[in-house]
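Now, the feature entries from Swiss-Prot:
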{"type": "DOMAIN", "residues": "72-173", "note": "domain 'Glutaredoxin'"}
{"type": "BINDING", "residues": "Lys89, Arg126, Lys130, Phe138, Cys151, Asp152", "note": "glutathione binding site"}
{"type": "MUTAGEN", "residues": "Cys97 to Ser", "note": "No effect on interactions with BOLA proteins, but strongly reduced interaction with SUFE1"}
{"type": "MUTAGEN", "residues": "Cys97 to Ala", "note": "Decreases protein stability"}
{"type": "BINDING", "residues": "Cys97, Phe99", "note": "[2Fe-2S] cluster binding site"}
{"type": "MUTAGEN", "residues": "Phe99 to Ala", "note": "No effect on protein stability"}
Amino acid sequence: MALRSVKTPTLITSVAVVSSSVTNKPHSIRFSLKPTSALVVHNHQLSFYGSNLKLKPTKFRCSASALTPQLKDTLEKLVNSEKVVLFMKGTRDFPMCGFSNTVVQILKNLNVPFEDVNILENEMLRQGLKEYSNWPTFPQLYIGGEFFGGCDITLEAFKTGELQEEVEKAMCS
């Protein structure tokens, strides 16, 4: 599988994913190609070369909801297992994302004990958590069993002192 920008001519074989960021909204198209065929992407136009090329979009499996009842129960147990829980990319010792690292540093600065959950280890957890919190991005911070926010909200609350107040309330309850 190859992922290339459509800004320059690209040769892709087997399975191709073509992304375009022309409108600042990435669009992806996935095609199955015969191994002897090729897909050339140039100036936002697709040209196909190969003998007897049959192009068809691949089928995507989309469930109605990634948040199964079992996963919802697991998430409820996780967010209530500690006073502060951070769902993040990576771990507190090795964050795999700048936003996750920012929230970890804020919590460490406040000397807040927290549980970290690496969402990169489980795709079902990652997708289900987006539905559970109704929040599309990570990290996701939970305080006292309630969703608090992502990186931007946490950073702003840290600057205003609101984060420390919420953490103190949760620790005392």
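Just so you know, glycine gets a Cβ as well, placed from its N, Cα and C.
Residues as originally present; substitutions not included.
Cα of Lys130 (glutathione binding site) to Cα of Phe99 (mutagenesis position): a distance of 16 Å. Residue density at Phe99 (mutagenesis position): 18 other Cβ atoms are found within 10 A of its Cβ, drawing on all protein chains shown. Calculated from their C-alpha atoms, the gap between Lys89 (glutathione binding site) and Cys97 (mutagenesis position) amounts to 6 Å. Counting residues per DSSP class in helix, strand and coil order gives 57 helix, 19 strand, 26 coil for the domain 'Glutaredoxin' (72-173). Our reading of the glutathione binding annotation (Lys89, Arg126, Lys130, Phe138, Cys151, Asp152) yields a largest Cα to Cα distance of 19 angstrom. Residues near Phe138 (glutathione binding site) in space but far in sequence (CB under 8 A, at least 6 apart, same chain), listed by position: Phe87, Met88, Lys89, Cys97, Phe99, Ser100, Ile119, Arg126, Leu129, Gly150.
Neighbour counts of Cβ atoms within 10 Å were compared across the recorded positions Cys97, Cys151; the minimum falls on Cys97.
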